Amino acid sequence: MSSCINPSTLATSVNGFKCLPLATNRAAIRIMAKNKPVQCLVSTKYDNLTVDRRSANYQPSIWDHDFLQSLNSNYTDETYKRRAEELKGKVKTAIKDVTEPLDQLELIDNLQRLGLAYHFEPEIRNILRNIHNHNKDYNWRKENLYATSLEFRLLRQHGYPVSQEVFSGFKDDKVGFICDDFKGILSLHEASYYSLEGESIMEEAWQFTSKHLKEMMITSNSKEEDVFVAEQAKRALELPLHWKAPMLEARWFIHVYEKREDKNHLLLELAKLEFNTLQAIYQEELKDISGWWKDTGLGEKLSFARNRLVASFLWSMGIAFEPQFAYCRRVLTISIALITVIDDIYDVYGTLDELEIFTDAVARWDINYALKHLPGYMKMCFLALYNFVNEFAYYVLKQQDFDMLLSIKHAWLGLIQAYLVEAKWYHSKYTPKLEEYLENGLVSITGPLIITISYLSGTNPIIKKELEFLESNPDIVHWSSKIFRLQDDLGTSSDEIQRGDVPKSIQCYMHETGASEEVAREHIKDMMRQMWKKVNAYTADKDSPLTRTTAEFLLNLVRMSHFMYLHGDGHGVQNQETIDVGFTLLFQPIPLEDKDMAFTASPGTKG
């Protein structure tokens, strides 16, 4: 293993930026988030040569190193951990006491949406297996669209084959689906996102429910109940449950579940404790990663690039939120932070000659070549990447006696080469056709790299056959990465075109077909929905070499892309929606009511 060099010790002539005041409250955050990137030219001098470069004028991170180091949570205390373990035992007993199929399905749905399902996987598997094996006994869901849809969604989610024909009884040959019950319509809408290619009934279900949910949003009045119906309809239309990362749903659903009259107090208390305990873990991880970032000197020396450490951590938390994946989150966060810097070099700052040399340096993986040929600012970036990848490979070798250095180097090189293709398109003012753009874009969006990193850092033991499958660019990686690419383009293309970047999928489709931007955007959205049907089929394939954990890493990456780019560029520009979610997920614990705190004095007193 090559020795590591500290990039922070290398000199560079890039000027640093003056940081904005630290934002620690929502009001200050909203003011800072209004700044948008614009294009301008800056002149820099390297090796006595002055080079005119583009600059995106990205704003500094909302949360700096000192703020992250100041984080402190009470939920690391052993008292909370003991209470959580006690509650888990009681919930397991309560699960056994639930015997009616619909009640069992609703309990599973609540466990999933509260972020608790991973604690009760054996119990959930047993219930779903039993329901699937006795599906001919369907009186409990007969003429109940809500129950039928819930069963369909949960069984398909967990890999059980269910025919779309279960919905035939809710259709009329002439008018289609018949239902005016909001609960049933919402449940059917969520189920429709688990459809497969060629399922006409499920496609009709999506069209029917989308139309009615939009109407419910428009016709709702100011009554509290109607306002909540409109909110649920809006959330389902924006982002269905199947497209949401677990932790993102949990924070909202805990708040909703607390207001329900039928809530289970054990579940609610456990969900709050679980959320706050995980948040405390995340804060400690952020402190450590922020220290790493500061030590590299990249944020200080490469002032043209984005410091998006907290956003990078949000990605990693969304991909692998469970506590046992701490190392996976660390590797993913650092990788995404480095990807962000390299992306800015290729998209904005580097000259084409420099980019070709950097690509060659990554291909050679030769430190002497890099130090000899790269300009100063690129040496910083290459050394940070080189050191980190080698340390990652060494850790896995030490822990598992598995040499994955070639695999991870190859994955990084694929990304860098895709970046270079887009840089050449930009410099030659070339607009590719949509399919040509997507074939390169599914790599440049980082999908194959992030999936490979997730697997190598989150799997023990690493299975050679599974790794080789991921490296072969299988269809599931292909289509997942294309969805990621398209969602990114929907959220970022306006800002990036304003900067003069390479055309994105929307512009490629407009150029190719003559369509308006509005039509192009609707086409891209429909493409994503159809691609999800392909992904659904691959994840349900019993013969797939992917483990359930690896498949969830992959799905959660796509889900996080939907969140990050739903309201714009949540990663690069730090839009308000992403900032608010980041604040509540990472820095704002859920208050426990006084009665919930009764266990502090005597953990065994609360039932």
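Heads up, the Cβ atoms here are built off N, Cα and C, so glycines get one too.
The substrate binding site feature in Swiss-Prot is assigned to Asp343, Asp347, Arg485, Asp488, Lys504; the stated evidence is experimental evidence. Taken from Swiss-Prot, the feature Mn(2+) 1 binding site covers Asp343, Asp347, and the record attributes it to experimental evidence. The Mn(2+) 2 binding site annotation in Swiss-Prot covers Asp343, Asp347. Marked as Mn(2+) 3 binding site by Swiss-Prot on the basis of experimental evidence: Asp488. Quoted from Swiss-Prot for the published mutagenesis Tyr565 to Phe: 50-fold decreased catalytic activity.
Positions of the features from Swiss-Prot, shown on the structure.
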residue	record	DSSP class
Asp343	substrate binding site	helix
Arg485	substrate binding site	helix
Lys504	substrate binding site	coil
Tyr565	mutagenesis position	coil
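The CA atom of Lys504 (substrate binding site) is located 14 Å away from the CA atom of Tyr565 (mutagenesis position). Of the listed binding-site residues, namely Asp347, Asp488, the sparsest Cβ surroundings within 10 Å are found at Asp347. In terms of Cα spacing, the binding-site residues Asp343, Asp347, Asp488 that come within 10 Å of Tyr565 (mutagenesis position) are Asp488. When each of the binding-site residues Arg485, Lys504 is scored by how many other Cβ atoms sit within 10 Å of its Cβ, Lys504 comes out lowest. Annotation for Asp343 (substrate binding site): spatial neighbours Tyr419, criterion Cβ-Cβ under 8 Å with sequence separation of six or more. For Tyr565 (mutagenesis position), the Cβ neighbour count at a 10 Å cut-off comes to 23, with all displayed protein chains included.
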